[in-house]
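Trainee: So Swiss-Prot has the following annotated:
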- Ser210: active site, acyl-ester intermediate (ACT_SITE)
- Val260 to Leu: In strain: GB336E (VARIANT)
- Gly269 to Val: In strain: GB4E, GB8E, GB115E, GB139E, JR198E and JR341E (VARIANT)
- Lys327 to Met: In strain: JR198E (VARIANT)
- Tyr442 to Phe: In strain: JR341E (VARIANT)
- Cys546 to Phe: In strain: GB139E and JR50E (VARIANT)
Amino acid sequence: MHLVRWLICLIQLWVQLGAAGSVTLLDPLLIEIPNGKLRGRDNGHYYSYEAIPYAEPPTGELRFEVPKPYKQQWTNTFDATQPPVLCMQWNQFINGTNKLLGVEDCLTVSVYRPKNSSRNNFPVVANLHGGAFMFGGPSQYGHENIMREGSVILVTIGYRLGPLGFVSTGDADLSGNFGLKDQRLALLWIKQNIASFGGEPENILVVGHSAGGASVHLQMLREDFSKLAKAAISFSGNALDPWVIQQGLRGRAFELGRIVGCGQASDSGTLKKCLKSKPAIEIVSAVRSFLVFSYVPFTPFGPAIESPDAPEAFITQHPIDIIKSGKFSQVPWAVTYTTEDGGYNAALLLEKQASSGRELIVDLNDRWFDWAPYLLFYRDSMTTIKDMDDYSRKLRQEYLGDRRFSVESYWDVQRMFTDLLFKNSVTVSVDLHRKYGKSPVYAFVYDNPSEVGVGQILSGRNDVYFGTVHGDDVFLIFNVSFVPANRRPDEEIISRNFIKMLEYFALSTDDTMAYGDCVFQNNVGSKHMQLLSITRDGCENKQLNCFI
């Protein structure tokens, strides 16, 4: 009799735990969410549940529309053992003339949960991948490093890219920002479902690198973001970078229509209807027509300021105006850069041309006034050619003086790219948030060059010193294929410190943030910029006199 009662109590306990959303005790690979049951994969030291749809496929009549939550009910167990596919894209890092990758039906999330841990539940890191809003994918930022530490659940997100994600005519008919709206729906899915995987919905940290970092910032500028996440980190990208908020998108939208055979469209509604009828491959392949040379500009299609009457508009004001209004989510935020972030995309200037055998940077001596507005993203922000030429001349004089563009002067060209595309906006965004926000604002700079990074990949060269370029920090958190697996001892330490930093920030009960032995200093209420410097030798808090 006592045995029967004990068994009944045990069964009731299992039922209660299952109802509470915990991972099934009898089979941790079998997870139940509102759509039904799904089965993941055992990877030794972690479990993975990949390519779970969070939105209806954005195809057919749902192309160029606000994403719709995935409602299908599974009659059989969903197979979550296959890696996510890439959203269709024209990828910069593919050699050759055909850079097309991916498919249109791609709106999925993937969940990675540590195994063999003393914890039953984990804080959550949701990652928005980078790629200039044009390319990349959730699998681009590998999960092995984070899973090795066994301290957080990682969720990666696929979202629409390039023209499929960001074409816009600036009005309600074709408003744009579909990729950002995808991200937001995915974050809502995480909030509602992560407990079923052993995640803590009250401890969600949203992070992103480059365009992912800018996406994090843009998500944070919505007042309802605080309902989806506890804190946020933008690595080497924020909403104030000049390549983020696009101008001239209406003209590009109609030019896209002309390229794919919608040239007869005279209004946004007609253009949208025509574009919906065209093969996605044709639309994405048209990206090549918007590149001046190589992959420049690297973001021909990106976030837009939408019309207030657009359906479910994402942002209707410039980020600066949103911050000044104070109407954004008050969650702790960290923003970062690397000392030579401009190695992307300055490094491609060192690539030797097959026709002449000389580097592209040499051609800048004759093409600077033509190319600079595209390289540094002021082509659409200035009204006259004279304004552009005057600014181009000023930049060249400030960074090069009377020297010519050459391999020998590359370092100063890269410094220009770092300042204008990444570093300067960190200072401005921190300054604005400390003035008009209430929640903590943190910043750090990373200075520790990797052996192989974006500089070497884009230039195809190992004979040039690039410094600490774009991604050298984040690629110690999320492993990528082109970074050597045999990292230096200092990089192993930094990798662990970074991952612990994410865990600390997600779990923090007082909104503080720490890296190793260094506690970040809050910029809110400070007269000087508080910046944590991270190097191979450790970390140090610094004060910079750079606020206005």
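Each residue, glycine too, has its Cβ placed from N, Cα and C.
At each noted position, the model has the original residue.
How about a rundown of where these features are and what they're close to?
Mentor: Counting Cβ atoms from all protein chains shown, Ser210 (active site, acyl-ester intermediate) has 28 others lying within 10 Å of its own Cβ.
Around the Cβ of Val260 (variant position), 20 further Cβ atoms fall within 10 Å across all displayed protein chains.
Following the DSSP three-state reduction, the secondary structure of Gly269 (variant position) is helix. Counting every protein chain shown, the number of other Cβ atoms lying within 10 Å of the Cβ of Gly269 (variant position) is 14.
Note: Lys327 (variant position) has non-local neighbours Glu223, i.e. same-chain residues 6+ apart with C-beta under 8 A of its own C-beta.
Around the Cβ of Tyr442 (variant position), the number of neighbouring Cβ atoms within 10 Å comes to 27.
Using a 10 Å radius centred on the Cβ of Cys546 (variant position) and all shown protein chains, the other Cβ atoms total 14.
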Trainee: To the nearest Å, how far is the Cα of Val260 (variant position) from the Cα of Gly269 (variant position)?
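Mentor: Cα of Val260 (variant position) to Cα of Gly269 (variant position) measures 16 Å after rounding.
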Trainee: Compared by Cα position, which of the variant positions Gly269, Tyr442, Cys546 is the closest one to Ser210 (active site, acyl-ester intermediate)?
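Mentor: Closest recorded candidate to Ser210 (active site, acyl-ester intermediate) by Cα: Tyr442.
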